[in-house]
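Report on the following structure.
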Amino acid sequence: MTSVAKVYYSQTTQTESRPLVAPGIRRRRVLTKDGRSNVRMEHIADKRFLYLKDLWTTFIDMQWRYKLLLFSATFAGTWFLFGVVWYLVAVAHGDLLELGPPANHTPCVVQVHTLTGAFLFSLESQTTIGYGFRYISEECPLAIVLLIAQLVLTTILEIFITGTFLAKIARPKKRAETIRFSQHAVVAYHNGKLCLMIRVANMRKSLLIGCQVTGKLLQTHQTKEGENIRLNQVNVTFQVDTASDSPFLILPLTFYHVVDETSPLKDLPLRSGEGDFELVLILSGTVESTSATCQVRTSYLPEEILWGYEFTPAISLSASGKYVADFSLFDQVVKVASPGGLRDSTVRYGDPEKLKLEESLREQAEKEGSALSVRISNV
């Protein structure tokens, strides 16, 4: 009796098992190259209610154009709302001119005879302009209570809105944009070991404290019971030459993962650029100037992992004795020894996509026994 294969998702079990990459469909990634989630949430019960329960996070995550629109609408709305209340107070007290108040009548709010005047008084009170033309008299205690309530409520509202603005500006997200990952990962020998390498650089002079780079291998995994786990996550460890847990990220650094018998990458088709997996890289650290925790993310698909290449050296020494990091060389790679074969003595620089295409053409020509001359540019 054969067991029925099941597919497990985040919170949902379905009866159909589909690969991450279907034939003829462009390979999709869970995480974009700039670290944003590429997952769409659907069929969430009471989604709006859940967002309203956590207003602070909702407002901070809100895009700037909506935040500015909400900011303006909130202030204008409170001015108008309390203006209507002030107008109703004037109507109830008989302060309007069309009601024919007696000559010795003392209004609740002096010079408030129309809805426009009530709106202007509400605006002047809330913004503490205080022109002096419209003011509260001692005749109406209700007006005094209303003024206190308006100032207290609107002050709380201003504190909340201002706090969300400051929190959004101070988020370490913008600091994360000055941390750069290489566009491609490369596989070559390093210190006699086959390694998968990525390059990371800090483009600011201020440092990140306690940097750590971790990796997650995402792929479909089938258990012994026949269950297909969509996007199974496996840890992939990275280190620098010093094997330190906290590298000194003052210059562009290359992080290594040794592809040995214990590596989760050992059975993957890294050389062919094919396969159904995604390698997610996460760099975490503390911003030196603000002590806020910063996280930078990127991901690599199989075609973004280059076999038999190393990164071009991007650090040099100037005539004045200063180290220079040339970011025009940051993503460039050089053809080196093909892992498992002899070292190629010809050094080639250029665009990784072009190099990868030319290398595949060269290998195809060698298999057919024909001589093929491929010109590689230094662009």
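Cβ atoms here come from the backbone N, Cα and C positions, even for glycine.
Keep in mind the model shows the original residues, not the substituted ones.
The local packing around Cys211 (ATP binding site), expressed as other Cβ atoms within 10 Å of its Cβ over all shown chains, amounts to 24. Secondary structure at Cys211 (ATP binding site), taken from DSSP and collapsed to helix, strand or coil, is strand. Look at Swiss-Prot and you will find Gly210, Cys211, Gln212, Val213, Thr214, Gly215, Lys216, Leu217 tagged as ATP binding site.
Swiss-Prot gives this note for the published mutagenesis Arg65 to Pro: Decreased potassium ion transport. Results in a shift to a more alkaline pH for channel activation. For Arg65 (mutagenesis position), no same-chain residue 6+ apart in sequence has a C-beta under 8 angstroms from its C-beta.
For the mutagenesis result Lys67 to Met, the note given in Swiss-Prot is Increased activation rate by PtdIns(4,5)P2. DSSP gives Lys67 (mutagenesis position) a helix state.
The mutagenesis experiment Gly77 to Arg is recorded by Swiss-Prot, whose note states: Loss of potassium ion transport. Within 10 Å of the C-beta atom of Gly77 (mutagenesis position) sit 11 other C-beta atoms, taking all shown protein chains into account.
Quoting Swiss-Prot on the mutagenesis of Cys140 to Arg: Loss of potassium ion transport. Annotation note: Cys140 (mutagenesis position) sits in a coil segment as assigned by DSSP.
One mutagenesis experiment catalogued in Swiss-Prot, Thr164 to Ile, is accompanied by this note: Decreased potassium ion transport. Results in a shift to a more alkaline pH for channel activation. Cβ environment of Thr164 (mutagenesis position): Trp56, Phe59, Ile60, Lys67 lie under 8 Å away, each six or more residues apart in the same chain. Thr164 (mutagenesis position) carries a helical DSSP state (H, G or I).
What Swiss-Prot says about the mutagenesis result for Ala167 to Val is this: Decreased potassium ion transport. For Ala167 (mutagenesis position), applying a Cβ distance below 8 Å and a minimum sequence separation of six or more within one chain yields Ile60.
Around the Cβ of Arg297 (mutagenesis position), a 10 Å sphere holds 20 further Cβ atoms from the protein chains shown. Experimental mutagenesis at this site is recorded by Swiss-Prot as Arg297 to Cys, annotated: Loss of potassium ion transport. Results in a shift to a more alkaline pH for channel activation.
Using a 10 Å radius centred on the Cβ of Gly215 (ATP binding site) and all shown protein chains, the other Cβ atoms total 22. Considering other CB atoms within 10 Å as the measure, the emptiest surroundings among the recorded positions Cys140, Val213 are those of Cys140.
The recorded positions examined here are Lys67, Lys216; by Cβ neighbour count within 10 Å, the least packed of them is Lys67. Within 10 Å of the C-beta atom of Leu217 (ATP binding site) sit 18 other C-beta atoms, taking all shown protein chains into account. On the backbone, the CA of Arg297 (mutagenesis position) and the CA of Val213 (ATP binding site) stand 10 Å apart. Each residue contributes its Cα atom, and for Gly210 (ATP binding site) and Cys140 (mutagenesis position) these two points are 63 Å apart.
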